[in-house]
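A.B. asks: There's a structure below that I have some questions on.
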Amino acid sequence: MPYLGSEDVVKELKKALCNPHIQADRLRYRNVIQRVIRYMTQGLDMSGVFMEMVKASATVDIVQKKLVYLYMCTYAPLKPDLALLAINTLCKDCSDPNPMVRGLALRSMCSLRMPGVQEYIQQPILNGLRDKASYVRRVAVLGCAKMHNLHGDSEVDGALVNELYSLLRDQDPIVVVNCLRSLEEILKQEGGVVINKPIAHHLLNRMSKLDQWGQAEVLNFLLRYQPRSEEELFDILNLLDSFLKSSSPGVVMGATKLFLILAKMFPHVQTDVLVRVKGPLLAACSSESRELCFVALCHVRQILHSLPGHFSSHYKKFFCSYSEPHYIKLQKVEVLCELVNDENVQQVLEELRGYCTDVSADFAQAAIFAIGGIARTYTDQCVQILTELLGLRQEHITTVVVQTFRDLVWLCPQCTEAVCQALPGCEENIQDSEGKQALIWLLGVHGERIPNAPYVLEDFVENVKSETFPAVKMELLTALLRLFLSRPAECQDMLGRLLYYCIEEEKDMAVRDRGLFYYRLLLVGIDEVKRILCSPKSDPTLGLLEDPAERPVNSWASDFNTLVPVYGKAHWATISKCQGAERCDPELPKTSSFAASGPLIPEENKERVQELPDSGALMLVPNRQLTADYFEKTWLSLKVAHQQVLPWRGEFHPDTLQMALQVVNIQTIAMSRAGSRPWKAYLSAQDDTGCLFLTELLLEPGNSEMQISVKQNEARTETLNSFISVLETVIGTIEEIKS
């Protein structure tokens, strides 16, 4: 290993670099320098040969110079006493007759990250902007942006900006593109580079001479120009027409976006453009590059929001291949759902049916949900397939089919009879809470059509004590009461037993309150129960299942060829906000927003909870409520990221802890009653980047320590440590209140 005996290695290399016989042999000399670079990249400190490496730069060998420049840029900040020697060497090479040497030296100078280096690189950069060699001008233009970054918050050099604007007329196309990039960086605080009519027309005329990367860049900058007349607009569109046929997907997408933005007043032109890019998009969807394929599929879905069925004739292009990754398969299934019509429905359903038995449970469930979405239009065919899937008696398939049936009978009442005939016997293959809730809901609402409905619910009642999900218990209460109204003789006894358990023994307050509500409602009379439970009502989630209206192209044209179709508009806005602004300390809500009958937390302790230690990048989002089912599902799917114990003595009121947690935006999902043992609490919180923290607090009988278990949906050690710090502060504050 080179790390052992490193001093001997440095001495050996230093001796070799000073050997005149090696210096006389160019290949041997270069090989020694390559050894220095190799050891440097392996982590060995090679700063001891700095002087010898600077001397090695005095050569006509371009390869050797490049290696030495790499070394000097790496170690110059670590050797400030010798860095000036390196700068002088580079400045000298900036005047070398060879343009490759001049450009290489200038690029290396701009890469130095040292205080005060600006005064040394300014004049070489200005000279480079006027150099006859295009390669040197390319490097000098990019060096302007680097020099501006080194200056920090100093004022923008107007003369330098004017020089860069004049270089937009340069004969070298790469210099032009580099000028745009540098101006954008330098003028970032002023809104970026300004594209006026002369610049826009000049760039349009030079487009054919640019490489594909440059074309994509220029198309993005041209979005800032607004034509003055309709005639000018169509002249620009005619110039851009050929780029819709480019072999580069980036150029095609950039040209398409520019077309959509410029033609915002001409919907027929927008539609024609989207028809013309159908071929390139389909080719990208079949690309071997998985990243390109995924992004293309996201853009296809975006286009389908405005042009439903736009790709219907090419539906087979979206059939999934066995070797494709999971995320691409899910996108293709979503697209297939939107391409179904009378001509291809049978083929699409057969394809989706094959996916339902995929080895990936998540993909199989997504395919079943997709069939459920198609069932709103082609009900009979889809219900038949879903019924056949129930016969497979596989837990993950049965669970999703029952959930799909629940949504289907709600939206398509005509299929209720077929669904009710398919349900008997499926309860044996349902174990998770979502499937149980869906089945119980169906038995409660349509139990009069299902012969064994009371007996299935009776099994749930008998096992209610071992049921761990409060949402299942609440659904069971409602379903059994509904079924009691239509089949009272079979349900009266078990309803009484369930109400007794929920009121007298259940520890979850939400379940207990619902049991009390139904008990008191029954005391009022059956007519009142029917009026409340069986009255016509609309569910708030109905809007999620209805067909979304077609969106005009202009509503998403500005998001085309960006990451918005990939992340979603809201999520991307959050990411952009975090990238654009430095993280600030979390701003906690004021305690006055939480109403309480009495001071659960003394004012001095409230101030302590609010004045938490700096949590770095952590900023918990207020009012982030999770359902118990979602919490449970996520909790079971994640591994414990952190565990610890905190000292704990005596009793406390749970409301005190809940109040303190709310102050710091940590929500309580469920909590045991005061004094119960073991005592548990489940908490959730989410930061502004979407990282979710799920927490379990546990107090065992006779134990003087509180056990804390935290799970995280994204592995971020820094934010996890910040969250633990906040949690420790809250619990420590409550401990002081008790004492």
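Even glycines carry a Cβ here, placed using N, Cα and C.
This is the feature table in Swiss-Prot:
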MUTAGEN   Trp635 to Ala  Decreased interaction with TEPSIN
MUTAGEN   Ile669 to Ala  Decreased interaction with TEPSIN; when associated with S-670
MUTAGEN   Ala670 to Ser  Decreased interaction with TEPSIN; when associated with A-669
MUTAGEN   Tyr682 to Ala or Val  Decreased interaction with TEPSIN
A.B. asks: Expressed to the nearest Å, what is the distance separating Tyr682 (mutagenesis position) and Trp635 (mutagenesis position) at their Cα atoms?
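C.D. replies: On Cα coordinates alone, these residues lie 10 Å apart.
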A.B. asks: C-alpha of Ile669 (mutagenesis position) to C-alpha of Trp635 (mutagenesis position): distance in Å?
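C.D. replies: So the alpha carbons of Ile669 (mutagenesis position) and Trp635 (mutagenesis position) sit roughly 12 Å from each other.
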A.B. asks: Measuring Cα to Cα, how far is Trp635 (mutagenesis position) from Ala670 (mutagenesis position) in Å?
C.D. replies: 13
A.B. asks: Quick one: among the mutagenesis positions Ile669, Ala670, which has the most Cβ atoms sitting within 10 Å of its own Cβ?
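C.D. replies: Per the Cβ count, the most surrounded site is Ile669.
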